[in-house]
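Taken from Swiss-Prot as is:
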MUTAGEN   VAL1 to Ala  No change in affinity on Kv1.1 and on Kv1.3. Small increase in affinity on Kv1.2
DOMAIN    2-37  domain 'ShKT'
MUTAGEN   ASP4 to Ala  Is not properly oxidized
MUTAGEN   TRP5 to Ala  Small decrease in affinity on Kv1.1 and on Kv1.2. No change in affinity on Kv1.3
MUTAGEN   PHE6 to Ala  No change in affinity on Kv1.1. >500-fold decrease in affinity on Kv1.2. 20-100-fold decrease in affinity on Kv1.3. 46-fold decrease in ability to compete with alpha-dendrotoxin. Important decrease in affinity on Kv1.2, and no change in affinity on Kv1.1 and Kv1.6; when associated with Y-5 and F-26
MUTAGEN   LYS7 to Ala  Small decrease in affinity on Kv1.1 and on Kv1.2. 20-100-fold decrease in affinity on Kv1.3
MUTAGEN   THR9 to Ala  Small decrease in affinity on Kv1.1 and on Kv1.3. Small increase in affinity on Kv1.2
MUTAGEN   ARG12 to Ala  Small decrease in affinity on Kv1.1 and on Kv1.3. 5-20-fold decrease in affinity on Kv1.2
MUTAGEN   LYS15 to Ala  Small decrease in affinity on Kv1.1, Kv1.2 and Kv1.3
MUTAGEN   SER16 to Ala  Small decrease in affinity on Kv1.1 and on Kv1.3. No change in affinity on Kv1.2
MUTAGEN   ASN19 to Ala  20-fold decrease in affinity on Kv1.1. Small decrease in affinity on Kv1.2. 20-100-fold decrease in affinity on Kv1.3
MUTAGEN   THR22 to Ala  Small decrease in affinity on Kv1.1. Small increase in affinity on Kv1.2. 5-20-fold decrease in affinity on Kv1.3
MUTAGEN   SER23 to Ala  5-20-fold decrease in affinity on Kv1.1 and on Kv1.2. 20-100-fold decrease in affinity on Kv1.3. 8.3-fold decrease in ability to compete with alpha-dendrotoxin
MUTAGEN   LYS32 to Ala  Shows distorsions in the dichroic spectrum. Small decrease in affinity on Kv1.1 and on Kv1.3. No change in affinity on Kv1.2
Amino acid sequence: VCRDWFKETACRHAKSLGNCRTSQKYRANCAKTCELC
């Protein structure tokens with residue numbers, strides 16, 4: 001679980017879309033975030 005609620009939400013949202021890498025809105029945090037979640 002991510003410490004940052006926003007990042008955790010972004011991670012879950014990106015995973016739910018099935019494509020973390022191309023999620024432009026969360027692109028900056030997505031790679032690191034998804035590894036933590």
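Backbone N, Cα and C define each Cβ position, glycine as well.
Substitutions noted, but not modelled.
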Cα distance (Å, whole number) from LYS15 (mutagenesis position) to THR9 (mutagenesis position): 10
Residue from ARG12, LYS15, SER16 whose C-alpha is spatially nearest that of ASP4 (mutagenesis position), among the mutagenesis positions: ARG12
PHE6 (mutagenesis position) and ARG12 (mutagenesis position), distance between Cα atoms, whole Å: 10
Distance [Cα-Cα, Å, rounded] between PHE6 (mutagenesis position) and LYS15 (mutagenesis position): 14
Candidates THR9, SER16: member of the mutagenesis positions with the richest Cβ shell (10 Å): THR9
Cβ packing number for TRP5 (mutagenesis position), 10 Å threshold: 9
Residue with minimal Cβ packing [other Cβ atoms within 10 Å] among the mutagenesis positions LYS7, ARG12: ARG12
Whole-number mean of pLDDT values that fall within the domain 'ShKT' (2-37): 64
